[in-house]
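Written out below as structure tokens is the structure these notes cover.
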Amino acid sequence: MNENRTFATPDAVPVRAVVLAAGLGSRLGEPSSRRPKPLTPVAGRPILAHTLGHLAGVGVQEVVLVVGHLREAVRELAGGEYAGMKIHYVVNPDPSTTNNLRSVRLAREFLDQDVFLLEGDVVFEPAVLERLAAAPEASAVAASRPLRPLAGTVVRADADGVLTDYVDDRRQAGAFDHPGALKTANLYLLREAFLRERFLPALEELDRRLAGQGYYDYAVSDGLAAGGHAWRVADISDLAWYEVDDPGDQRQADFRFSPPREQQRILESLHGGYWRYGVTDHALLYNVHFPPAEMMEILRSDFDAVLRNYPSAHAPLTELAATIAARRPEEVVLANGSSEIIKILARLRGNWTVPVPGFNEYENVVGAERVHRYQLDAPDFRLPVEDYAAFVRRSGVDTAVVVSPNNPTSVGVPLADLRRLADLVGPDVLLVIDESFVDFAPAPIASIGPFLDRHRNVLLLKSISKVYGVGGIRLGYAATADTELARTLRAELPIWDINGFAEEFLRVLPHFRRAFADSCRQMRQNTLALAEGLAALPGIRVVPPDANFVFVELTGGIRAPELAHELFRRFRILTKECSGKSMPGGDAYLRVSSRSRAENEVVVAAVAEIVGGPRGAATTEGAGRADG
């Protein structure tokens, strides 16, 4: 919450509030059939409980609740008195057929003095009320820089916060373009003179003319147009607030009003979508230098057609993927992310060997009873292929996994060793080589793709989403010279599991091969610089990276869960702590994905501030392997 608080003088704070709590909340889905919208829980408490607590905290003495849908549940929460405040109820008998203009009009007998007028689906921090009441004698509207595309009433103010423009939806015909405007938060302080002379007369006229179908914003707007009253905009852009209309809003509000550790837990449970939450994502793995601007413009130009039309089925899409994989279409399986193929393989195959620590998806989908874990040893976490092959044979499995470069260690397996391993495990073992990050790796680490014809027991897996920087469209493929295996995998896929945006990306991608190669080189340089910066900090050992992320061991007093939390709490940076990985002492390891040079420098500076002390000599024999 924000510490820059604006305190109201006691005589500027109304002693009465009107809270609109009659709405259906239908956009919240099934819960709205058994719970009124203002009782939607946010951070463990109903929105209305937050609101009533804040009102009591600023000295409000009585609250008028306009109720309608499931009104008895509201009465059960608020009762006749709440936190020392007298509670009155006004019933809107037709909440399903009228809008909030009618609800406010029904409460008109309580609009005879200064009041807070608040909507019951808005959760906010207490300082919002203080900021509304900061100017004695002036009515005020709380407004904020938009949290999402503008919708609803917007306002403008001069440098002193005086309201200069109030634009409700009646003045928003055509394209909604109001640069510099603030979005109202549906939280008001209305002074008695404005209510009596402007608002109530406008409210009566509008309700008569619109038969309850309008919004009270119209009465505010019409009253302002008549002039003669002081109005201010309480800019709450730096304060926490959220209007909860749908489940996505509820998740956002939960996040905003939870303590930092719970916020971190919420984000980690999402496994993506972090861009909506105002954090820098160094947890998931990206190529931030691809797609280039020209490619993005091409994709944007076809947006309408791609959105409205069905994508192609598998055959033409597989041909596109085969072009990228440099294989024949019958050797390629295209899926909605490589994880989809992993899950299919888990159903079709028997027992597996998996080097650990590794990509958890293999262990999770195969199941503990069918996984034989091969422990990679610190400090370098390299895969000794002869020993691993012997382990595979002893285990009697039919499927063996290698991730190169490995996730989370960022350590790759040289191509010659992969080919040797394919021979050593024998033709009866399917060797799954996941090379989703190989494009970022230096020689001698390289793709086995050109040699699949000589190793028919190899299934190559590749995440297009990760390497090409398009995590939002979910694409991955498998390639193998065993066309019967490829056919079996394709048969497990639905006819339309690839969406139109993914198809359009595949169609355009071959025109940008050079740009992709350049992006990988840039990511490689970014990652080496990140590794070098982290290695120069006290108490940190960096495993030389072969991928677009850095695996670090914490050798000082701080553990990875604590460091990850401090990075989030203090700097809004997400990283991946590895205590959940199958490895001894996982709480000493942190994975940091590489982004732009500037973002990586922020991470290094943040870690330096947390671990303490000036940057010293590197604690590893060089942070990165030389390319070449």
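Heads up, the Cβ atoms here are built off N, Cα and C, so glycines get one too.
So, quick note: what you're seeing has the original residues, none of the substitutions.
Within the same chain, residues at least 6 positions away in sequence whose Cβ sits under 8 Å from that of Lys37 (mutagenesis position) are Ala21, Gly23, Leu24, Gly25, Leu28, Ile47, His69, Gly120, Asp121, Val244. DSSP assigns Lys37 (mutagenesis position) to a helix in the three-state reduction. Quoting Swiss-Prot on the mutagenesis of Lys37 to Ala: Strong decrease in nucleotide transferase activity.
Swiss-Prot gives this note for the published mutagenesis Lys466 to Ala: Lack of decarboxylase activity, produces only CMP-5'-2APn. If you take the C-beta of Lys466 (mutagenesis position) and look for same-chain residues 6 or more apart in sequence within under 8 angstroms, you find Leu285, Tyr286, Asn287, Ser436, Phe437.
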